[in-house]
Amino acid sequence: MARLTKRRQADTKAIQHLWAAIEIIRNQKQIANIDRITKYMSRVHGMHPKETTRQLSLAVKDGLIVETLTVGCKGSKAGIEQEGYWLPGDEIDWETENHDWYCFECHLPGEVLICDLCFRVYHSKCLSDEFRLRDSSSPWQCPVCRSIKKKNTNKQEMGTYLRFIVSRMKERAIDLNKKGKDNKHPMYRRLVHSAVDVPTIQEKVNEGKYRSYEEFKADAQLLLHNTVIFYGADSEQADIARMLYKDTCHELDELQLCKNCFYLSNARPDNWFCYPCIPNHELVWAKMKGFGFWPAKVMQKEDNQVDVRFFGHHHQRAWIPSENIQDITVNIHRLHVKRSMGWKKACDELELHQRFLREGRFWKSKNEDRGEEEAESSISSTSNEQLKVTQEPRAKKGRRNQSVEPKKEEPEPETEAVSSSQEIPTMPQPIEKVSVSTQTKKLSASSPRMLHRSTQTTNDGVCQSMCHDKYTKIFNDFKDRMKSDHKRETERVVREALEKLRSEMEEEKRQAVNKAVANMQGEMDRKCKQVKEKCKEEFVEEIKKLATQHKQLISQTKKKQWCYNCEEEAMYHCCWNTSYCSIKCQQEHWHAEHKRTCRRKR
């Protein structure tokens, strides 16, 4: 049955200050009475004696401080009974407490509502309308228990995702471990009901003890709860714990948004941003203020804003107004973009992503990849062996054919070096006719044979000279064309290299400027903080100095005598409480009233 009860009332930070005061006083072999405790709290922590007394009485009611009657054994109070205060010892069984003492939401004491399933307690005002108590006769479950009860998730899959989150929690919890290592403090368990830290959370993740993401989130919130209770809401440790919890909630939100993106962004395989998700993200052209349109994936939409993640090197996230979003099918020439090297790389990544979409290529787990690789390797090895077997006989047969007919093929002419666009000149037809006619007359007589040989030699020389001139001209033209093409290619390469260098220099310049601005801002903040602290110290010193001067003036004023008639500094004494600054004032006061009340002996 649900019920409201006051578990504790004292402030946790005040309790720790009181513990320190009692411990210091006891170490000095003195009784920790109310006077010594109030003096210590006023001197060290600036707490008013009335507030100290109130917090001390509440701590006694909460059982966090033990009150006894002690008899003094030395000094002015020897033999006199006086109230003394002690730290609680091990006689109290703290392990039997089933519920926390402080609200899980605001971390403060007071009247709380107790959960029937777990150790958590809440103030009624800290609960939303959905979780507030409706009927006191029925059992009540806290928001954490209700959220854990709703979810059912694959443990193996959840463990993979939670390991990424825990690894980031460990990185961010380094400062928390440096700043706060008091969980071994003897009084730690008097304030913290259920202790937890990042190594404990990691161990539970590795052992698969979490049943849902909400249960993991509850442990992260418990870490924040314990830190605020033990170190205080305004402590540096509490700020680190808040940041750790906020980052953990952000990681869980990203996981719920898209599990594929969350896994790939943490595992970071090659081309991880190009793999399609299930379901696929909408592809758009997004335009940030001060930049042109850039290819991006839509992560979520909220009101008139669109959360996108850009293609490119850094894969940055941004909220873009919906009017600055264009569909990916829009013609790129209508967008008027500046085609820098970074933009081209982003478009290349977009094309690869679209190709993966067309091919239905999704990211697979390591076990599936190993199976496919083994199958492919076995198939490739078998095909390579078959290829070797089929190729070896062909090579031997070719060698036998070459040994039988070594000179069957004629050498190719030099015209093979000319490109296919050139026209190769042919031999003149009349020369071929002369050579044929002379060859047919060889059988008739020897004198015509000699004439034919001389004619053929002359014609062959003329043909060779004509071919040489034409081929020389063709090769010269081809050489000039190659030079011009080479020049144009060189200019293009140089131009692209200059553009790349310019874009890289602009990027480095922008990063340097941003870094310098951030450093200057940090330095300015540090200087402002120093100036504020210095002004505050000077102000306090000035107040102390003025108070001292005022006290001295009051003391000097009290030591003087003053005229009863005009209140100026007196010079003439009349009687026990009457003095005057001049004879005139004495006479005026004497005739007015003093002659009837003067006690001076005459």
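Cβ atoms are placed via backbone N, Cα and C, with glycine included.
In this structure the noted substitutions are not present, so the sites keep their original residues.
Given the structure is predicted, the values throughout are model-derived calculations rather than measurements.
Taken verbatim from Swiss-Prot:
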- CYS258, CYS261, CYS277, HIS281: Zn(2+) binding site (BINDING)
- 280-331: domain 'PWWP' (DOMAIN)
- LYS289 to Ala: Abolishes binding to DNA. No effect on nuclear location (MUTAGEN)
- PHE291 to Ala: No effect on nuclear location (MUTAGEN)
- TRP294 to Ala: Abolishes interaction with Histone 3. Diffused distribution in the nucleus (MUTAGEN)
- PHE310 to Ala: Diffused distribution in the nucleus (MUTAGEN)
- TRP562 to Tyr: Reduced interaction with PXLXP ligand MGA without affecting interaction with viral human adenovirus early E1A protein (MUTAGEN)
- CYS563 to Ser: Abrogates binding to EZH2 (MUTAGEN)
- CYS563, CYS566, CYS581, CYS585: Zn(2+) 1 binding site (BINDING)
- TYR572 to Ala: Decreases interaction with Epstein-Barr virus EBNA2 protein (MUTAGEN)
- CYS574, CYS575, HIS594, CYS598: Zn(2+) 2 binding site (BINDING)
- GLN586 to Ala: Highly decreases interaction with Epstein-Barr virus EBNA2 protein. No effect on the inhibition of EBNA2-mediated transcriptional activation. Almost abolishes interaction with Epstein-Barr virus EBNA2 protein and inhibition of EBNA2-mediated transcriptional activation; when associated with A-590 (MUTAGEN)
- ARG600 to Ala: Highly decreases interaction with Epstein-Barr virus EBNA2 protein (MUTAGEN)
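Proximity to CYS581 (Zn(2+) 1 binding site), defined by a C-alpha to C-alpha distance within 10 angstroms, is shown by none of the recorded positions LYS289, TRP294, CYS575, HIS594, ARG600. Between the alpha carbons (Cα) of CYS585 (Zn(2+) 1 binding site) and LYS289 (mutagenesis position) lies a span of roughly 85 Å. Look at PHE310 (mutagenesis position): DSSP puts it in a strand.
Taking HIS594 (Zn(2+) 2 binding site) as the reference point, the recorded positions whose C-alpha atoms are within 10 Å of its C-alpha, out of HIS281, CYS563, CYS566, TYR572, GLN586, are GLN586. Straight-line distance linking the Cα atoms of GLN586 (mutagenesis position) and CYS277 (Zn(2+) binding site), rounded to a whole number, equals 105 Å. For the binding-site residues given as CYS575, CYS581, the lowest number of other CB atoms within 10 Å of the residue's CB is seen at CYS575. Neighbour count (other Cβ atoms within 10 Å of the Cβ, all protein chains): 19 for CYS258 (Zn(2+) binding site).
Separating the Cα atoms of LYS289 (mutagenesis position) and CYS598 (Zn(2+) 2 binding site) is a whole-number distance of 92 Å. Here the candidates are the recorded positions CYS277, PHE310, CYS563, CYS566, and by Cα distance the one nearest CYS574 (Zn(2+) 2 binding site) turns out to be CYS563. Counting in whole angstrom, ARG600 (mutagenesis position) lies 109 from CYS277 (Zn(2+) binding site) by their C-alpha atoms. Spacing of PHE291 (mutagenesis position) relative to CYS575 (Zn(2+) 2 binding site) is 94 Å (Cα to Cα, whole number). A simple Cβ count within 10 Å picks out one of the mutagenesis positions PHE310, TRP562 as the most packed, and that one is PHE310. HIS281 (Zn(2+) binding site) and TRP562 (mutagenesis position) are 92 Å apart (CA-CA, integer value). Annotation for the mutagenesis positions TRP294, GLN586: lowest Cβ count within 10 Å of the residue's own Cβ, GLN586. Secondary structure from DSSP puts GLN586 (mutagenesis position) in a helix.
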